[in-house]
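The block underneath contains the structure these notes are about, expressed in structure tokens.
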Amino acid sequence: MTNNGNEPNLTLSDLYDKDVVYTSRPSYISNPWLKPDEHQSNFLTGRELLIANQLPVIVHEASATDKLHQLFQVIGKEVPNSIYTFNNQQSYENLIKQLAHKENKKIYFQYIHDETILNQQYYALDKTLFVALNNKARIPEWTNGKFLPKRKVVKIEQFENEIKNWEFPLVIKPGDDLPTAGGYGVMICYHDADLQKAITRIKEATAETNSLIIEQKIEEKANYCVQFAYSESLGIQYLGAATQLTDKYGFYNGNENTTNVPEHVIEAGRQIMENGVNQGFFGVAGFDLLVDEDDNVYAIDLNFRQNGSTSMLLLANELNSGYQKFYSYHSKGDNTHFFNTILKYVKEGSLYPLSYYDGDWYGEDKVKSRFGCIWHGDSKETVLENERAFLAELEHY
């Protein structure tokens, strides 16, 4: 069962200097491959509060209301004191500038921001390096040319000619520095109708994208997010791995805990992490590694940044070790019913809260609330039964 007294194995403040402030919010400035709406981006700011420890985090005011305090209280936790809050684009960008220019802070960005918002000299992790490590076209550099499916990087104007030489199923990804997340920006094509949809998206992004990656679609038997952390004092630490839950088109449906990760998969991840560290990386990274029927490992995405399931791995001591599932939910419209249903399951001990974006901060039911959490229980069957009951209750209001 839940052990409320346990502390995380490792916290984010173990990895960063005292002058670092963390923001997980994507920039307000749009990007054709990453288009979460404003509320989703604000919701992301509360995701790491339980693993931050002393690391100051920039959080939207709606992600730190009394609702979150109530949920944390049930599990014996408190909202950290070391948070900086904002409430709109102007206050967010002003806060970042003030922290850097007036308070001599370095900002650790989950997603890079434009130079007009903050000059790269104020980044905790070198911006050029961060961009390079997360550029999908440069994956072969960080894997030493190993763990790669058949792939080709092409100029966007050559794409429609080149794609004629490929067979389905295939994957198309942006080959530039713009970030993607949760499968958005990754286009899996099983047939010509999928390809035509992808071509439409590519045309919309032509102004900001120079190149694309075409990749053989791996028929995987397992899809792991293998995670590591590094600081100079700690060295490289293996945090664990989570199984990625995605639909057939690669869209993210959460993570579940996994045991008995094959050693050669962990070792592949460690080699990639070592390459990043040798370039100057520090912090948390998670690598999407597929295993096919022949036990070959393929690196399909390298996230040299925190991942959605990082909290699940770092909070393992707090959770039932049987089965865990990380996911998030949106209110159906009645935010009070949404919150009360969540509170019920948190009190029952089957639902572990991570973040709560309070839509009522904007006015009653003006915006749909959102909730990030970990389900945990003795078995997968028990957890999924609880989740089904929870979803059914959310529908009845």
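Glycine is no exception: its Cβ is also placed from the backbone N, Cα and C atoms.
Classification of R305 (active site, critical for catalysis) by DSSP places it in coil, neither helical nor stranded. Contacts of R305 (active site, critical for catalysis) defined by a Cβ separation under 8 A and a same-chain sequence distance of 6+ are given as Q110, Y111, F130, N134, G283, V284, A285, G286, in order along the sequence. Positions annotated as active site, critical for catalysis by Swiss-Prot: R305.
Within the same chain, the residues at least 6 positions away from I300 (ADP binding site) whose Cβ sits under 8 Å from its Cβ are P149, V171, E215, I218, D288, L289, L290, listed in sequence order. If you look up Swiss-Prot, you'll see K136, V171, K173, G183, V186, I188, E215, Q216, I218, N223, T246, L290, I300 marked as ADP binding site.
Residues or ranges marked as Mg(2+) binding site by Swiss-Prot: D288, D301. The Cβ of D288 (Mg(2+) binding site) has 19 neighbouring Cβ atoms from other residues within 10 Å, across all protein chains displayed.
Swiss-Prot lists 131-347 with the feature domain 'ATP-grasp', giving sequence analysis as the kind of evidence. Across the domain 'ATP-grasp' (131-347), the prediction's mean pLDDT works out to 93.
Neighbours of L44 (mutagenesis position), defined as other CB atoms within 10 A of its CB across all chains, total 26. For L44 to F, Swiss-Prot lists a mutagenesis experiment annotated as follows: 14% relative activity.
The secondary structure of L44 (mutagenesis position), as reduced to three states from DSSP, is helical. Under its mutagenesis entries, Swiss-Prot includes L44 to K with the note: 7% relative activity.
Where Swiss-Prot documents L44 to A as a mutagenesis experiment, the accompanying text is: 19% relative activity.
According to Swiss-Prot, the experimentally introduced change L44 to H is described as follows: 13% relative activity.
Experimental mutagenesis is annotated in Swiss-Prot for L44 to E or D, with the remark: Loss of activity.
Experimental mutagenesis is annotated in Swiss-Prot for R47 to K, with the remark: 9% relative activity. Within 10 Å of the C-beta of R47 (mutagenesis position) we count 22 further C-beta atoms, all protein chains included.
What Swiss-Prot says about the mutagenesis result for R47 to A or H is this: Loss of activity.
Within 10 Å of the Cβ of N307 (mutagenesis position) there are 23 other Cβ atoms, across all protein chains. Record note (Swiss-Prot) on the mutagenesis of N307 to A: 10% relative activity.
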Candidate nearest L44 (mutagenesis position) in space, where candidates are the binding-site residues K136, K173, T246 and distance is Cα-Cα: T246
Cα distance (Å, whole number) from D301 (Mg(2+) binding site) to K136 (ADP binding site): 7
Candidates V186, I218: member of the binding-site residues with the richest Cβ shell (10 Å): V186
Other C-beta atoms that fall within 10 angstroms of the C-beta of K136 (ADP binding site): 24
Which listed residue (E215, D301) has most other Cβ within 10 Å, given these are binding-site residues: E215
Cβ neighbour count (within 10 Å, all chains shown) around K173 (ADP binding site): 24
